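Q: There's a structure below that I have some questions on.
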Amino acid sequence: MSLSNSSKVSVLISLLEKSRDLDYIGEAINQLEHSLQCAYFAQRSGADNEMVLAALLHDLGHYCNDTSFEDMGGYGVWQHEKVGADYLRGLGFSERVACLIEGHVAAKRYLVSSKASYLKNLSDASRKTLEYQGGPMDEGERRLFEEREDFKDCLKIRAWDEKGKQTDLKVPGPEHYRKMMEEHLSENQN
C-alpha cells in the first residue's frame, strides 16, 4: 500500500522535527535550524518552489534512514547528498529537486577549487567533510560540473547552505512548507 502525498509530507515533517535533536556538526545551531534557514533564504530570494524544497531538504540524507551508513569521522553521513536525493526520489519528488540536492556537495568542491578565498571561509567542520567528499575538484571535474544544466542553481543551494548557520534567526517552521511539498508531489505524479 502506497502512502498518500499528505502522509509522505507528514513523514518528512516528522523527520525535520526530529532533526531538532541533531547537532549541525561544528556549528552553533541544530540540523533543523540549518535546514529551515536555508529554505528561508531561498524563498526570500524569490527562488522557485523546487529550489526552496531542495534548500530545505538538502541535508536529509544525514537523518532520513534508521540504518547505518558510512560515517565521515563523526561529521555526518558519507554521501548524504545521494542518500537524501534517492530517498526523495522514492517519495516522488522531481528529478530536479534530487539533482540539486546531489549537487550541493559538488558545488562546495567546485567553489573550493575555483575560488582561493572560499576554502578560508569554510567552517572547520565543512573543511573536514570536504576531505571525505573528494576534496577540491580537478580541472576535468570543474568543466563537467560547469556543463550541468543546473550548475548555477547548485551554486545557489550551496550559498544558502553556507549562509544558513546563524544563531537566533527567526524563520518559519517545517509546517510552513507542507502545502508546497504536497503540491510538488501532486504535480510530479505520473
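Note: Cβ is positioned from N, Cα and C throughout, glycine not excepted.
As annotated in Swiss-Prot:
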MUTAGEN   Y24 to F  Slight decrease of the catalytic efficiency and of the affinity for (R)-2-amino-1-hydroxyethylphosphonic acid. 3-fold decrease of the Fe-enzyme molar ratios
MUTAGEN   Y24 to E  Slight decrease of the catalytic efficiency and of the affinity for (R)-2-amino-1-hydroxyethylphosphonic acid
BINDING   Y24, H34, H58, D59, D161  Fe cation 1 binding site
MUTAGEN   E27 to A  4-fold decrease of the catalytic efficiency and 3-fold decrease of the affinity for (R)-2-amino-1-hydroxyethylphosphonic acid. 6-fold decrease of the Fe-enzyme molar ratios
BINDING   E27, H62, K108, S126, R127, K128, T129, L130, E131, Y132, Q133, R158  (1R)-(2-amino-1-hydroxyethyl)phosphonate binding site
MUTAGEN   H34 to A  Loss of dioxygenase activity
MUTAGEN   H58 to A  Loss of dioxygenase activity
BINDING   D59, H80, H104  Fe cation 2 binding site
MUTAGEN   H62 to A  6-fold decrease of the catalytic efficiency and 2.5-fold decrease of the affinity for (R)-2-amino-1-hydroxyethylphosphonic acid
MUTAGEN   H80 to A  3-fold decrease of the catalytic efficiency and 3.5-fold decrease of the affinity for (R)-2-amino-1-hydroxyethylphosphonic acid. 2.5-fold decrease of the Fe-enzyme molar ratios
Q: Have a look at the binding-site residues (D59, E131, D161) and report the one with the fewest Cβ neighbours inside 10 Å.
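A: Among the binding-site residues D59, E131, D161, the sparsest Cβ neighbourhood within 10 Å belongs to E131.
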Q: Given E131 ((1R)-(2-amino-1-hydroxyethyl)phosphonate binding site) and H104 (Fe cation 2 binding site), what distance in Å do their CA atoms have, once rounded to a whole number?
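A: It is 15 Å, counting Cα to Cα.
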Q: For H62 (mutagenesis position), what is the tally of other C-beta atoms lying within 10 angstroms of its C-beta?
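A: Summing over all protein chains shown, H62 (mutagenesis position) has 22 other Cβ atoms within 10 Å.
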Q: Which recorded positions are spatial neighbours of H104 (Fe cation 2 binding site) here, meaning Cα within 10 Å, out of H34, H58, H62, T129, Q133?
A: H58
Q: Using CB atoms and a 10 A radius, I'd like the single residue among the recorded positions H34, H104 with the highest neighbour count.
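A: The residue with the densest Cβ neighbourhood is H104.
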Q: Once near-sequence residues are set aside, which residues in the chain of K108 ((1R)-(2-amino-1-hydroxyethyl)phosphonate binding site), 6 or more away, have Cβ atoms under 8 Å from its Cβ?
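A: Non-local contacts for K108 ((1R)-(2-amino-1-hydroxyethyl)phosphonate binding site): L122, S126, L130, Q133, R158, D161.
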